[in-house]
Amino acid sequence: MKSKLFISLSAVLIGLAFFGSMYNGEMKEASRNVTLAPTHEFLV
């Protein structure tokens, strides 16, 4: 019983770490695109 709980918990942690790294990568891409965008687009 304990081993099954431990395995499921570790699987959830691995999934969270994987999706967290993917999310961070997407956020970095988005912020990079925003900084590269011309400023007049935001001023209009």
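Cβ from N, Cα, C; glycine included.
Where a substitution is noted, the model still shows the residue that was there originally.
For ASN24 (mutagenesis position), other Cβ atoms within 10 Å of its Cβ number 10. While the structure shown retains the original residue, Swiss-Prot records the mutagenesis experiment ASN24 to Pro with this note: Restores a sporulation-proficient phenotype in a phrA deletion mutant.
Close to ALA30 (mutagenesis position) in the fold, though at least 6 residues off in sequence, lies no residue with a CB less than 8 Å from its CB. A mutagenesis experiment is reported in Swiss-Prot for this position, ALA30 to Pro, and the note states: Cannot restore a sporulation-proficient phenotype in a phrA deletion mutant.
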